[in-house]
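Pasting the relevant annotations from Swiss-Prot:
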DOMAIN    1-154  domain 'SPX'
MUTAGEN   S55 to F  In bah1-2; loss of activity
MUTAGEN   E74 to K  In bah1-4; loss of activity
MUTAGEN   V156 to I  In bah1-5; loss of activity
MUTAGEN   R160 to Q  In bah1-6; loss of activity
MUTAGEN   E162 to K  In bah1-7; loss of activity
MUTAGEN   E181 to K  In bah1-9; loss of activity
MUTAGEN   C279 to A  Loss of activity
Amino acid sequence: MKFCKKYEEYMQGQKEKKNLPGVGFKKLKKILKRCRRNHVPSRISFTDAINHNCSRECPVCDGTFFPELLKEMEDVVGWFNEHAQKLLELHLASGFTKCLTWLRGNSRKKDHHGLIQEGKDLVNYALINAVAIRKILKKYDKIHESRQGQAFKTQVQKMRIEILQSPWLCELMAFHINLKESKKESGATITSPPPPVHALFDGCALTFDDGKPLLSCELSDSVKVDIDLTCSICLDTVFDPISLTCGHIYCYMCACSAASVNVVDGLKTAEATEKCPLCREDGVYKGAVHLDELNILLKRSCRDYWEERRKTERAERLQQAKEYWDYQCRSFTGI
C-alpha cells in the first residue's frame, strides 16, 4: 500500500475517534501535480530556497504549497504537545489528582493499560505525521530539482515546529518504557491489544552502544528515531535531563553552566543572547523543559551511575547555593 493511502486511512480512523489535525497529504500532492505540468526545470540557489523566491513559472511557491504545509505542521505540533503534556502531567501527578481524574469518569486514563495505549497512540501520531512531512518535501524537491524542501525543513526547525524536535516526544518514549517496566516489576501480566493495521510505531527501547545510551524506536517505514542521551558538555549520560527549545538535551547543571547562571537562579534567568553549545542558536534556555519521565527511566536503568552522580551533584549544588547566598548577604550588608 502506498504511503499516501496508508496515511489517509490512518487519519480517517483517528478522526472517527477524535477530531485531530493532520497533513493534507492528498491536497499537497495535487498541488505538486499541477506544478509538474507547468514547471519549467531550472536550478534554484539555496539562498533563494530559504527565502522562497522561486521562478515565476512555478505556481507552487506562489503562496500556496509552503504556507499551507506550515499551517498544518503548526496545528499538528500544537495538538501533539498539548495532549502529550496533559497525559504526562496525569502520570506524574499526586495520588489526589489521580483520584479526581478517576472520580470524573475518565475511564481510559485511570487504568495502567489505558495510559500505555494513549501514550502509544500519541507517539504513533507524531511519527506518522513526521514521515508524511518528510515524504511530501522529498517529492517537492524531486519535481523542482531543487533543495527547497530541505531548506524549508531547516527553517521549520529554527521556528521550533519540527515534531521530532519536541521534548514531549522524548518524554512519551520514556513514559512508554517506564509503564511497561513498572508493569513487569509489579508481576502483572501484560495484555496488550494487537497494533492497529496502519500503525507505524511498534515500541521504544533504551539501548547502550559502547556504553552510550540511546532512546530509539523503529518505524515500519524504514525510518529510525534515535535520541542521543549523552550530554555534549560533560560527555556523560544526561543527569536531571533538560531539553532546550532547540531540541538538544543536557544535564541541568551543565545547561546552567553553559547559560552562565547559578543553579539557584535557574535557566529562567538566562540572557536571551546565550546560545546552545551544539547548534549555537540563541534564546533557547527560558523555554527549557525538564524531562521527568526520562529522568525516571535513566535512574531505573543506570542505578550505580545514578547514585554516584547524585552524590556528586548534591555536593556541587550545595557549594553553589552557599556561594550564592554568601554573595547575596555581602551585597545586602555592603561588605
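Glycine too: its Cβ is placed from the backbone N, Cα and C atoms.
Keep in mind that this structure shows the original residues, not the substituted ones.
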Of the mutagenesis positions E74, E181, C279, which one sits closest to R160 (mutagenesis position) when you measure Cα to Cα?
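Going through E74, E181, C279 one by one, the Cα closest to that of R160 (mutagenesis position) is E74.
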Spatially, which candidate from the mutagenesis positions E74, E162, E181, C279 is nearest to V156 (mutagenesis position), comparing Cα atoms?
E162
For the domain 'SPX' (1-154), what's the mean pLDDT in this predicted model?
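Average per-residue pLDDT within the domain 'SPX' (1-154): 75.
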Mind giving me a neighbour count for E74 (mutagenesis position)? Other Cβ atoms within 10 Å of its Cβ, every protein chain shown.
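The answer is 14 other Cβ atoms.
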List every residue in the same chain as E162 (mutagenesis position), at least 6 positions away in sequence, whose Cβ is under 8 Å from its Cβ.
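In sequence order, the residues whose Cβ lies under 8 Å from that of E162 (mutagenesis position) (at least 6 apart) are M73, V77, K153, V156, G247.
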Under a criterion of Cβ-Cβ distance under 8 Å and sequence separation of at least 6, what residues of the same chain contact E181 (mutagenesis position)?
R300
At the Cα level, what's the spacing in Å between E74 (mutagenesis position) and C279 (mutagenesis position), rounded?
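It is 22 Å, counting Cα to Cα.
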Are there any residues in the same chain, six or more apart in sequence, whose C-beta is under 8 angstroms from the C-beta of C279 (mutagenesis position), and if so which?
C246, H248
